[in-house]
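Over in Swiss-Prot, the protein carries these features:
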type     : residues                                                         : note
BINDING  : 11-22, D45, 162-163, S211, L213, 215-216, 263-266, R269, 272-273 : NADP(+) binding site
MUTAGEN  : Y50 to F                                                         : Abolished aldo-keto reductase activity
ACT_SITE : Y50                                                              : active site, proton donor
Amino acid sequence: MAASCVLLHTGQKMPLIGLGTWKSEPGQVKAAIKYALTVGYRHIDCAAIYGNELEIGEALQETVGPGKAVPREELFVTSKLWNTKHHPEDVEPALRKTLADLQLEYLDLYLMHWPYAFERGDNPFPKNADGTIRYDATHYKDTWKALEALVAKGLVRALGLSNFSSRQIDDVLSVASVRPAVLQVECHPYLAQNELIAHCQARGLEVTAYSPLGSSDRAWRDPNEPVLLEEPVVQALAEKYNRSPAQILLRWQVQRKVICIPKSVTPSRILQNIQVFDFTFSPEEMKQLDALNKNLRFIVPMLTVDGKRVPRDAGHPLYPFNDPY
């Protein structure tokens, strides 16, 4: 079953369900990609920092292109610029490394992964002696200008942002000659992001939800935190529609035209996650799921300082999550 699409302002069609690859182990991700492509996925979400683009490239090389199972023009591939590569001189080399690893001539979408820059170099998490991150003063508006040059060169079809606040999006729009097409953020019924989605849609950006199932596999999970997949309303709808709780959460998103990139390396789940286009919730059922919102953000980069877990970047002037949305 192919996923339905949204139309980006660039004219590109972006499938509403893609395969996420964050936390997909090398050794597993190649088979996951190949399986996903055989069951109808046409959207793969990648990032340099995930450390698995080389293996994803092997899967794409075997499956995508002239005379192979999937024509390149049918596939939508996203990747992301890491924080150590924000300096304008580093942007194109970073993209070219991603393209080489993925064995692609162009990306359909390239996102700035976070608004703030880390110190330049090959260490992805440069640190001070006390364990805090070493930042770089490059502003995302300057990085954006360097990203725009990649579109002019035909290396990237569309640009976007990840983990930016509404204010930061407007800041980019104020200098952009190539407008961002997509914002990727954490989003699920506990963090519905209604204001941010409305903000984006009013400005011609589509929204992609990462961790759409609540990321229960994250390393720092607090055992006392609520579990989205176990919510009674989710369970009740799963029973009513004879679906899994995951399918209920994904259907809620695609029904509000939010793109989802659930990660899995398990074939049965990969298949299940795309089977969300043959049932529809009533407006009342959508409201029941909307009511789960508690602005609960799970994905906040953390550090251990003096034995305590603290948000790694919260003191940075460009930290996005200090803004209301």
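Backbone N, Cα and C define each Cβ position, glycine as well.
None of the noted substitutions appears here; every position holds its original residue.
The DSSP secondary structure for Q272 (NADP(+) binding site) is helix. Around the Cβ of S264 (NADP(+) binding site), the same chain contributes L19, G20, A32, I270, N273, each under 8 angstroms and 6 or more positions distant in sequence.
Counting other Cβ atoms within 10 Å of each Cβ, the binding-site residues L19, L213 show the lowest value at L213.
Neighbour density around each Cβ, counted as other Cβ atoms within 10 Å, peaks among the recorded positions G11, D45, Y50, Q272 at D45. Across the structure, G11 (NADP(+) binding site) and Y50 (mutagenesis position) place their CA atoms 28 angstrom apart. Summarising the environment of P15 (NADP(+) binding site), the number of other Cβ atoms within 10 Å of its Cβ, over all protein chains shown, is 24. Looking at Q272 (NADP(+) binding site) and Y50 (mutagenesis position), their Cα atoms lie 24 Å from each other. Rounded to a whole value, the Cα-Cα separation of P15 (NADP(+) binding site) and Y50 (mutagenesis position) is 22 Å. Y50 (mutagenesis position) sits 19 Å from L213 (NADP(+) binding site), counting Cα to Cα.
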